[in-house]
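The structure appears below as structure tokens.
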Amino acid sequence: MQWAVGRRWLWVALFLAAVAVLTQIVWLWLGTQNFVFQREEIAQLARQYAGLDHELAFSKLIVELRRLHPVHVLPDEELQWVFVNAGGWMGAMCLLHASLSEYVLLFGTALGSPRHSGRYWAEISDTIISGTFHQWREGTTKSEVFYPGETVVHGPGEATAVEWGPNTWMVEYGRGVIPSTLGFALADTVFSTQDFLTLFYTLRVYARALQLELTTYLFGQDP
């Protein structure tokens with residue numbers, strides 16, 4: 001009996017050690033990456049259009065991103081607004097760029113929505129174009145409110161409660177192990193809403209973004 005208990009603890013210790021080693025490898029890998037975008041670059045671009053009608057702001061932002069990074073933003077025919085169900089909330093996203101280590105997307109909701117933020121092996125920042133963003137950080141007893149032009153940063157491994165007012169739209173930039181975020185992003189779609197068409201749209205646009213980055217890496221770079 002004692003031997004069985006000891007074996008269980010041994011497996012737990014080995015599992016935790018493997019997780020620690022994997023985490024270290026992941027962060028070392030991220031340190032070797034040449035990122036296309038910078039968090040502050042995306043935030044500054046979004047601030048230029050904060051307060052405008054969100055559709056006008058998004059169209060201007062896309063034009064500017066294509067000017068700055070012409071081979072790293074999906075073409076118009078690949079842009080699509082896709083529902084996202086995660087953490088008990090529902091929003092919509094339009095993916096502009098994605099790789100294994102970063103992404104840029106447009107995100108928001110036409111209806112107010114409280115939710116759990118999720119925990120990620122990635123840093124995620126949202127610069128607000130319109131509406132309000134309430135954030136309640138883990139370990140605190142008060143929430144913060146963010147308005148158009150402000151940027152909300154969600155660090156790796158952090159968890160918060162968030163709530164958006166109606167017609168809240170933002171520009172989001174993520175950097176880290178991007179495939180690790182898909183579990184949270186798709187869990188409700190698979191196990192709750194069972195909206196498999198949305199699941200297909202999400203995976204398809206991510207695959208196309210990866211294909212664009214691979215093609216750019218192999219055959220061409222930013223001028």
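Positions of Cβ are set from backbone N, Cα and C atoms, glycine also.
Over all protein chains present, the Cβ of SER99 (mutagenesis position) has 21 other Cβ atoms lying within 10 Å. In three-state terms derived from DSSP, SER99 (mutagenesis position) belongs to neither a helical nor a strand segment and is classed as coil. Among the sequence features in Swiss-Prot, the mutagenesis site SER99 to Ala is noted as follows: Alters pentazocine and NE-100-binding. No effect on pentazocine-binding and same effect on NE-100-binding; when associated with 105-AA-106.
Listed in Swiss-Prot as a mutagenesis experiment, TYR103 to Phe is described as follows: Alters pentazocine and NE-100-binding. Less than 8 angstroms from the CB of TYR103 (mutagenesis position) sit LEU95, HIS97, GLU172, TYR173, GLY174, ILE178, ALA209, each of them six or more residues away in the same chain.
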